[in-house]
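Per Swiss-Prot, the features are:
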type	residues	note
MUTAGEN	K3 to A	Does not affect DNA lyase activity
MUTAGEN	K25 to A	Moderate decrease in DNA lyase activity. Reduced DNA lyase activity; when associated with A-133
MUTAGEN	K55 to A	Does not affect DNA lyase activity
MUTAGEN	K61 to A	Does not affect DNA lyase activity
MUTAGEN	K133 to A	Reduced DNA lyase activity. Slightly more reduced DNA lyase activity; when associated with A-25. Strongly reduced activity; when associated with A-154
BINDING	W144, Y175, H176, Y177, D233	substrate binding site
DOMAIN	208-347	domain 'Fe2OG dioxygenase'
BINDING	N220, Y221, Y222, R338, V339, N340, M341, T342, V343, R344	2-oxoglutarate binding site
MUTAGEN	H231 to A	Near loss of Fe2OG dioxygenase activity. No effect on DNA lyase activity
BINDING	H231, D233, H287	Fe cation binding site
MUTAGEN	D233 to A	Loss of Fe2OG dioxygenase activity. No effect on DNA lyase activity. Abolishes ability to mediate oxidation of mt-tRNA(Met) methylated at cytosine(34) to form 5-formylcytosine (f(5)c). Abolished DNA N6-methyl adenine demethylase activity
MUTAGEN	H287 to A	Loss of Fe2OG dioxygenase activity. No effect on DNA lyase activity
MUTAGEN	R344 to A	Reduced Fe2OG dioxygenase activity
Amino acid sequence: MGKMAAAVGSVATLATEPGEDAFRKLFRFYRQSRPGTADLEGVIDFSAAHAARGKGPGAQKVIKSQLNVSSVSEQNAYRAGLQPVSKWQAYGLKGYPGFIFIPNPFLPGYQWHWVKQCLKLYSQKPNVCNLDKHMSKEETQDLWEQSKEFLRYKEATKRRPRSLLEKLRWVTVGYHYNWDSKKYSADHYTPFPSDLGFLSEQVAAACGFEDFRAEAGILNYYRLDSTLGIHVDRSELDHSKPLLSFSFGQSAIFLLGGLQRDEAPTAMFMHSGDIMIMSGFSRLLNHAVPRVLPNPEGEGLPHCLEAPLPAVLPRDSMVEPCSMEDWQVCASYLKTARVNMTVRQVLATDQNFPLEPIEDEKRDISTEGFCHLDDQNSEVKRARINPDS
């Protein structure tokens with residue numbers, strides 16, 4: 001009990017300590033945290049029997065959030081693989097207006113579709129990924145096809161070479177984010193996935209944004225040793241629309257800070273199926289992911305991923321069947337990984353991109369700009385996945 005109290009106390013001290021390094025101190029603390037110890041006692045767990053359990057100073061900030069139940073029909077929710085909005089739980093945080101956290105609202109089995117899409121479909125060309133800078137378009141044309149047999153029969157050993165899917169760190173869809181100029185442009189665009197657009201628009205409508213348009217997405221692929229650096233998503237031209245985040249696979253610690261980095265962040269878990277919305281005041285807050293955590297239920301996948309996707313789906317469903325062969329590949333991947341989809345609207349209604357040419361800027365190769373810290377066996381040592389660090 002003494003060690004636990006001391007650990008919680010140290011987190012509380014860091015969380016309330018102002019100063020230039022307030023965010024970074026907590027980032028380092030949680031990056032080095034040990035699962036199953038008192039290190040994580042101060043992390044808010046919104047999914048803990050829907051009780052928003054936590055013992056740190058952040059737990060006192062948790063409040064219930066109201067959703068717009070009538071804005072999404074049960075039929076449309078079902079088409080996206082979601083429970084009726086009336087059955088969702090939603091939380092906010094005092095001091096963070098516009099922040100909404102929805103613990104796993106997906107129907108049993110329906111997460112399978114979104115995981116498969118991230119690994120099998122969205123990773124294909126013409127979408128853009130981090131491997132494009134190191135390989136030809138032909139080599140990255142179909143990462144799934146090149147990796148599926150390897151993942152299906154892979155052996156758990158640190159010395160084996162990784163498949164291309166395991167080297168994947170980010171994919172962009174819709175308006176493709178330019179990591180060098182930190183801008184979007186009209187001429188760097190491919191059609192946004194219709195199923196992901198539909199899912200995003202239902203969630204946005206339930207949160208009060210019925211006119212939200214899904215125009216750009218950044219998919220992040222985390223290994224257990226990956227991190228996402230402190231940053232703000234500010235490159236979109238319309239900040240009045242929310243940023244949506246969908247998590248699948250292993251859990252992660254998410255840090256939500258303030259407008260400046262000298263404000264200490266609030267720590268929370270993001271589990272498989274959880275959805276997070278940053279809007280209004282919270283749309284431009286600093287945030288980061290310092291730690292991906294192995295499944296606390298033991299080796300393998302979270303329980304919410306055990307139920308299979310129904311073999312027969314409604315004719316108008318945006319969700320497609322997932323074969324057991326495909327899921328075997330997905331499950332093998334997720335045992336040591338997390339996938340996150342972030343969706344945003346880039347332009348306001350009737351808004352166009354600026355006419356001035358977008359100049360390419362030299363890439364900043366400092367550690368600050370790189371977010372994923374991979375292990376020593378990776379051929380792609382570090383991959384930048386956050387827009388505005």
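Placement of Cβ uses the backbone N, Cα and C atoms for every residue, glycine included.
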Which of the binding-site residues W144, V339, V343 has its Cα closest in space to the Cα of D233 (mutagenesis position)? V343
Taking the binding-site residues one at a time (V339, M341, V343), which has its Cβ surrounded by the most other Cβ atoms within 10 Å? V343
Around Y175 (substrate binding site), how many other CB atoms lie within 10 A of its CB? 24
Do you know offhand how many angstrom separate R344 (mutagenesis position) and Y175 (substrate binding site) by C-alpha? 10
Surrounding CB atoms that lie within 10 Å of the CB of K61 (mutagenesis position), all protein chains: 18
Nearest of the recorded positions to V339 (2-oxoglutarate binding site) by CA-CA distance, picking from K133, W144, Y175, H176? W144
Rounded Cα distance, in Å, between V343 (2-oxoglutarate binding site) and H176 (substrate binding site) is 12
Pick from K133, H176, H287, R344: which of these recorded positions has the biggest number of other Cβ atoms within 10 Å of its Cβ? R344
By CA distance, which of the recorded positions (H176, N220, Y222, H231) lies nearest to H287 (mutagenesis position)? H231
